[in-house]
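Here is the structure we will look at.
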Amino acid sequence: MSAKAAEGYEQIEVDVVAVWKEGYVYENRGSTSVDQKITITKGMKNVNSETRTVTATHSIGSTISTGDAFEIGSVEVSYSHSHEESQVSMTETEVYESKVIEHTITIPPTSKFTRWQLNADVGGADIEYMYLIDEVTPIGGTQSIPQVITSRAKIIVGRQIILGKTEIRIKHAERKEYMTVVSRKSWPAATLGHSKLFKFVLYEDWGGFRIKTLNTMYSGYEYAYSSDQGGIYFDQGTDNPKQRWAINKSLPLRHGDVVTFMNKYFTRSGLCYDDGPATNVYCLDKREDKWILEVVG
């Protein structure tokens, strides 16, 4: 497991899609051999040079949803060809290096050359030429097509946030400051600060999500709600409908997710930064700032 896994991330193994397909085909119908120069790119297409993070364009089982961010640790595929079973794998370096390979092959007369390429799809990340098999057959002859048996990938994702249990920090995506709790008007209230000591737990019930502080200075006053003026305070009990929030991401939530919180009572108002007289976390009309969820520990 990478060092990154200790910082709120974990490595998990998932089933992925892998297929063999014709990467290059040439029929030499002449009476002499023919040389052909072939150029291939092995590894991931469209690699971001600044980060190895991939954004899923489709789900991976129940683990990764569309839009989730992850990194690829390795890919492993077992396959059968010519009545034999084999296994091939790509390391993290091989996946991301996008290596260009050039070489020349010689095709005998009256023969068909087929290059079978093994491609893998990991949440929309297209990994080409994991492996290749070159086959020469008579033109019109029977080919031995390789078949995938199993295909798995190790991916690095944010640790899952278990509702009602996992302690998190909530960070303003633009300002890079954390939600903290201070006393205002003899109530615990939310404001931004640089301290990482303030922890929260997310809950979900019939009315939406609730945000519980673990750092209230008034016993029992712990669920974030929007006042009529838009200030964010922490309330007793769970009956107040202004405590309910909608999160713009499907479950499961994970470390590093960037989300918005829209109030379920003031339905057009979202959790946001605003430079108020004493605190600066508000729920305001037609506002929905982005917040980063960070797993604690």
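Yeah, the Cβs are placed from backbone N, Cα and C, and that goes for glycine too.
Unsubstituted: the structure retains its original residues.
Under the heading N-(acyl)-sphingosylphosphocholine binding site, Swiss-Prot lists Lys185, Ser227, Tyr233, Tyr282, citing experimental evidence as support. In sequence order, Ser226, Gly230, Gly231, Ile232, Leu271, Cys272, Tyr273, Asp274, Gly276 are the residues of the chain that are 6 or more apart from Tyr282 (N-(acyl)-sphingosylphosphocholine binding site) and have a CB within less than 8 Å of its CB.
Record note (Swiss-Prot), mutagenesis Trp20 to Ala: Loss of ability to bind sphingomyelin, and to induce hemolysis. The unchanged residue is displayed. Secondary structure at Trp20 (mutagenesis position), taken from DSSP and collapsed to helix, strand or coil, is strand. Here the Cβ of Trp20 (mutagenesis position) has 20 other Cβ atoms within 10 Å, regardless of which shown protein chain they belong to.
Quoted from Swiss-Prot, the note attached to the mutagenesis of Lys21 to Ala states: Decrease in ability to bind sphingomyelin and to lyse cells.
Around Tyr24 (mutagenesis position), the same-chain residues six or more apart in sequence whose CB sits under 8 Å from its CB are Ile38, Phe113, Thr114, Arg115, Gln117, listed in sequence order. What Swiss-Prot notes for the published mutagenesis of Tyr24 to Ala is this: In double Tyr mutant; almost complete loss of ability to bind sphingomyelin and to lyse cells; when associated with A-26.
Where Swiss-Prot documents Gln117 to Ala as a mutagenesis experiment, the accompanying text is: Decrease in ability to bind sphingomyelin and to lyse cells. Around the Cβ of Gln117 (mutagenesis position), the number of neighbouring Cβ atoms within 10 Å comes to 19.
What Swiss-Prot notes for the published mutagenesis of Glu128 to Ala is this: Decrease in ability to bind sphingomyelin and to lyse cells. Residue density at Glu128 (mutagenesis position): 18 other Cβ atoms are found within 10 A of its Cβ, drawing on all protein chains shown. Annotation note: Glu128 (mutagenesis position) sits in a strand segment as assigned by DSSP.
In Swiss-Prot, a published mutagenesis experiment is listed as Tyr131 to Cys, annotated In double Cys mutant; complete loss of ability to form pores when Cys are disulfide-linked; when associated with C-88. Within the same chain, residues at least six positions away from Tyr131 (mutagenesis position) with a Cβ under 8 Å of its Cβ are Val77, Val88, Gln117, Leu118.
Under the DSSP three-state reduction, Trp206 (mutagenesis position) is assigned to coil, being neither helix nor strand. Trp206 (mutagenesis position) is surrounded by 5 other CB atoms, counting those within 10 A of its CB over all protein chains shown. Quoted from Swiss-Prot, the note on mutagenesis experiment Trp206 to Ala is: Does not affect binding, and has little loss of hemolytic activity.
Quoted from Swiss-Prot for the published mutagenesis Trp245 to Ala: Loss of ability to bind sphingomyelin, and to induce hemolysis. Trp245 (mutagenesis position) falls within a strand when secondary structure is assigned with DSSP.
Between the CA atoms of Ser227 (N-(acyl)-sphingosylphosphocholine binding site) and Trp245 (mutagenesis position) there is a gap of 13 Å, rounded to the nearest whole number. For the N-(acyl)-sphingosylphosphocholine site, whose annotated binding residues are Lys185, Ser227, Tyr233, Tyr282, the maximal Cα to Cα separation is 15 Å. The most densely surrounded of the recorded positions Lys21, Lys185, judged by C-beta neighbours within 10 angstroms, is Lys21.
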